[in-house]
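What follows is a set of notes on a single structure, which appears directly below.
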Amino acid sequence: MTEMPKKTGRKFKFFKFKGLGSLSNLPRSFSLRRSSASASIRSCPEPDTFEATQDDMVTLPKSPPAYARSSDMYSHMGTMPRPNIKKAQKQQAVQKAQEVSRESHLVSRRLPEPPDLEAAKEAGEGTEALLEDTAPSAVEVDPMRELEDLTVDTEKEQVPGDVSPERTAAELEAAGDYVKFSKEKYILDSSPEKLHKELEEELKLSSTDLRSHAWYHGRIPREVSETLVQRNGDFLIRDSLTSLGDYVLTCRWHNQALHFKINKVVVKAGESYTHIRYLFEQESFDHVPALVRYHVGSRKAVSEQSGAIIYCPVNRTFPLRYLEASYGLSQGSSKTASPASPSGSKGSHMKRRSITMTDGLTTDKVTRSDGCPNSTSLPHPRDSIRNCALSMDQIPDLHSPLSPISESPSSPAYSTVTRVHAPSATPSTSAQPASPVARRSSEPQLCPGNTPKPPGESDRAPHASPSHTLCKASPSPSLSSYSDPDSGHYCQLQPPVRGSREQAAGETPRKARGSGERQKELLENGVSDGEWGKTFTVPVVEATSSFNLATFQSQLIPKENRPLEVALLRKVKELLSEVDARTLARHVTKVDCLVARILGVTKEMQTLMGVRWGMELLTLPHGRQLRLDLLERFHTMSIMLAVDILGCTGSAEERAALLHKTIQLAAELRGTMGNMFSFAAVMGALEMAQISRLEQTWMTLRQRHTEGAILYEKKLKPFLKSLNEGKEGPPLSNTTFPHVLPFITLLECDSAPAEGPEPWGSTEHGVEVVLAHLEAARTVAHHGGLYHTNAEVKLQGFQARPELLEVFSTEFQMRLLWGSQGANSSQAWRYEKFDKVLTALSHKLEPAIRSSEL
């Protein structure tokens, strides 16, 4: 019994030895199979037989491991073992890691050159030698094992020993650029049919959408826009790359490319109503297409100084998405930085195009790769950009001390902040911190660099901030040549001051300047002799009316006349019936603009007023006489039109036809001419109680002139109501005379006649209406030059008839209504007297129905 276990143990030991020996001999018996394996196996070292594990890829299946799950070893079909599942999954993971590794270094690694025949033979012989050599003296590492290590530890990078960390970082950055480049390349590789279809879809959008206009080119560089405008009069609109949300008008005039910035502001018309306006010099528009139509249609110069006229749009032939990708690629690949700059790698522009805003900088400022070559000494590339980029706040100051934005009133209705730079007392090169209030909160304080200035601008440099000192002290050779592609030199929208700079430097800067002084400085800009820049002229307070009845000379009315002479009334009726409503509206508008000092303002008148335009004078204390004159003209115009209607003693059809023409006149004044003053006067005549009670006349109007009745009831009356309540206003680009009646009535309420409850008289919304009109007055005062320009455009080429101009003059109307004697009476007496006359005329045409007759 004792010998049996020993014999069994000996047999077991012998079997174990033979089994292990046979397993260890497997690689030698299958050497031919190993010779046909991949060439990469030649670097695999051959350790001792009992110490090394065999490769799964090139050996026969080994015995199953000691511990195995049933799901790994046996299938659901039977008990057949399947030990290769884990190995197949591991092999797939290794192959996937290998593909990822190859893609990540696709750009940085150079592809090996294809070997020739001799090299292939040598490689084959070397492979056989390595396969036969099993000594542990091999030095190279198995690439498959390297990939396995990569999959286990993903955070550990395999860096060759001869490659520096800087090179590896550059390769990784280049790999990121390659991914971004592929995205842009996908856009550029679109088929022409797809691009053409996309362009058609953009052009089919609403006309108010900027993308629907072919002259809009989106975000293209400044240099590209200059190459697109080739002939005088060519123009295009592009996005401002330095001021987010603004646009730039690029045109060519006198063989020179000019750039004009279009500022976007938010105008607060009421407490809860705001709308966006686009300011351009002294003009304001609802949208950019309206600005383009205005300048192209009127052939008005874009700026007074340059005299540039735009009339030939440069249309785009590709969609906006394609243009941005195309010019972005060309810009990023063409610009190279100095070797010392960390952002000088190729493709860095495309990598950083995805940045939208960094510390107030727009994309173009961040993506510059040729900024400061010595920026490696700074802690972060963003600091170098902050110190070397141009500030939009200082670009206008390099040209003129008066920025176009500086004209905007200090009103919460405007999003831009008034920027006034007082002249320094003595020229100084020391750095002084600038006030943070002098710039917009969304714009950083940046270094202007050594931007070249026009001649004579060296003594007008703005105060430098600490960042300015840092940038000026930098010995960078390329700093002087730095120029932002979009923020460069915008053309001046205001003429430069021609006064003596020495006197301006010697004077003490005033801390606060009123509206009159500021506008007087604007007035001085256009003076050739510079006399107004030396002394200040006190405005003259007018005490007498501009309507001088004593010196009035007329071709239609005699020197002495009685009120409402029949022959004179008949003559006026004939003159009004000879022309259409539009011609009448032009005559009325011309006289209105002359009275309100929108047109015909001379330099002497501006000196006496202290301001440039009558619209600003209306809001000032010494403009009281002008306010009274406008109130006189408004009521006199309404009464004369009412007399014209009530004096028609013919049939109801004749009065209805005259009523229809009056409605057409109101529509022309509102729409075609943009004259809200006379529009309100005509509507005031139609809404008089003496006219609105003529039921037969209005019934005939609805039957014979239905469109006129609908126009009056559905459009004109609601529009006038919204004007009086301060809820709605006409577009500034189409306005020649704004609706000034509410606020001049508020300012002169003790002198205005009582005509019933006003919109601001209600207890519910009275205060809101008053505030809306007072804020509208500030807007009116600010846009006096715009109304002047619009009036000149509307009346350009207009040949007025002297008789009609005289009929619509206030002196003629006063003489016609009250005679030569009564015209000099008090205003209250005249209005009260004529109210009774109008009531009598109305009852004569359509007597009131008595209660006994019902």
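Each residue, glycine too, has its Cβ placed from N, Cα and C.
These figures come from a predicted structure and were not determined experimentally.
The domain 'SH2' feature in Swiss-Prot is assigned to 215-314; the stated evidence is sequence analysis. Confidence for the domain 'SH2' (215-314), expressed as mean pLDDT, is 87.
The domain 'Ras-GEF' annotation in Swiss-Prot covers 580-848.
Swiss-Prot lists Tyr787 to Glu among its mutagenesis entries, and the accompanying note reads: Disrupts binding to BCAR1 and inhibits EGF-induced tyrosine phosphorylation. For the recorded site, Tyr787 (mutagenesis position), the DSSP three-state label reads helix. Cβ neighbour count for Tyr787 (mutagenesis position) (all protein chains, 10 Å cutoff from its Cβ): 25.
Tyr787 to Glu appears in Swiss-Prot as a published mutagenesis result, with the remark: Abolishes interaction with NEDD9. Abolishes interaction with BCAR1. Abolishes phosphorylation of NEDD9. Abolishes promotion of migration and adhesion in T cells.
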DSSP-assigned states of the domain 'SH2' (215-314) in counts, ordered helix, strand, coil: 18 helix, 39 strand, 43 coil
